[in-house]
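A.B. asks: Quick one: this structure, given as structure tokens, is what I'll be asking you about.
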Amino acid sequence: MLAPIPEPKPGDLIEIFRPMYRHWAIYVGDGYVIHLAPPSEIAGAGAASIMSALTDKAIVKKELLCHVAGKDKYQVNNKHDEEYTPLPLSKIIQRAERLVGQEVLYRLTSENCEHFVNELRYGVPRSDQVRDAVKAVGIAGVGLAALGLVGVMLSRNKKQKQ
């Protein structure tokens with residue numbers, strides 16, 4: 001049996017499981033979250049994430065968590081609490097609220113929704129999704145290079161036998 005989803009508390013990071021990526025928001029109380037809304041998030045939950053890669057601006061929005069999540073599952077995920085000390089709750093909420101309505105720079109690789117919420121909670125902008133994607137691309141590149149090398153060696157070996 002699945003454990004119940006813990007009720008978010010103000011300052012908690014909320015991880016929302018979109019079909020192709022994870023969207024992040026920060027819970028500010030009374031059912032509301034503040035999050036970066038690039039075009040893929042403005043269009044509604046589950047919209048194609050490719051739109052996020054094609055823009056350099058996002059709007060900071062305050063919306064009900066149930067509307068932001070839509071039909072997608074979500075969880076409280078303060079995953080860096082052991083590595084970083086969260087900022088005081090009043091500072092987290094104040095900083096988040098002050099940004100609502102502002103248009104901010106958005107870059108999928110360096111200034112995305114995960115960077116945004118980690119900066120609010122810990123004062124450290126970081127995205128594990130980006131780091132993991134870069135690792136995966138690197139590993140795939142090494143794998144492709146190794147396959148290419150094996151192909152060249154097999155081809156040479158076959159020519160030598162002829």
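Cβ from N, Cα, C; glycine included.
Heads up, this one's the original sequence, none of the swaps are in it.
Annotated domain 'LRAT' per Swiss-Prot: 13-129, in sequence order, evidence recorded as sequence analysis. As a published mutagenesis entry, HIS23 to Ala or Gln appears in Swiss-Prot alongside the note: Abolishes enzyme activity. Swiss-Prot lists HIS23, HIS35 with the feature active site, giving sequence analysis as the kind of evidence. Looking at Swiss-Prot, you'll find the mutagenesis ASN112 to Ala or Gln noted as follows: Abolishes enzyme activity. Quoted from Swiss-Prot, the note on mutagenesis experiment CYS113 to Ser is: Loss of phospholipase activity and loss of organelle membrane rupture. Under mutagenesis, Swiss-Prot gives CYS113 to Ala with this note: Abolishes enzyme activity. The active site, acyl-thioester intermediate feature in Swiss-Prot is assigned to CYS113; the stated evidence is sequence analysis.
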A.B. asks: Tell me, how many other CB atoms lie within 10 A of the CB of ASN112 (mutagenesis position), whichever protein chain they belong to?
C.D. replies: 23
A.B. asks: Measuring Cα to Cα, how many Å separate ASN112 (mutagenesis position) from HIS23 (mutagenesis position)?
C.D. replies: 9
A.B. asks: Along the domain 'LRAT' (13-129), what average pLDDT does this model show?
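C.D. replies: Averaged over the domain 'LRAT' (13-129), the predicted model reaches a pLDDT of 88.
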A.B. asks: In whole Å, note down how far the CA of HIS23 (mutagenesis position) lies from the CA of CYS113 (mutagenesis position).
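C.D. replies: Given the Cα positions, CYS113 (mutagenesis position) is 7 Å from HIS23 (mutagenesis position).
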A.B. asks: Do me a favour and check the Cα-Cα span between HIS23 (mutagenesis position) and HIS35 (active site); whole Å is fine.
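C.D. replies: Pair distance, Cα basis, whole Å: 9 Å.
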A.B. asks: HIS23, HIS35: which of these recorded positions has the highest Cβ count within 10 Å of its own Cβ?
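C.D. replies: Selected residue: HIS23.
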A.B. asks: Taking the Cβ of CYS113 (mutagenesis position) as the centre, how many other Cβ atoms fall within a 10 Å radius?
C.D. replies: 25
A.B. asks: When secondary structure is assigned with DSSP, how many helix, strand and coil residues does the domain 'LRAT' (13-129) contain?
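C.D. replies: Grouping H, G, I as helix and E, B as strand yields 36 helix, 35 strand, 46 coil.
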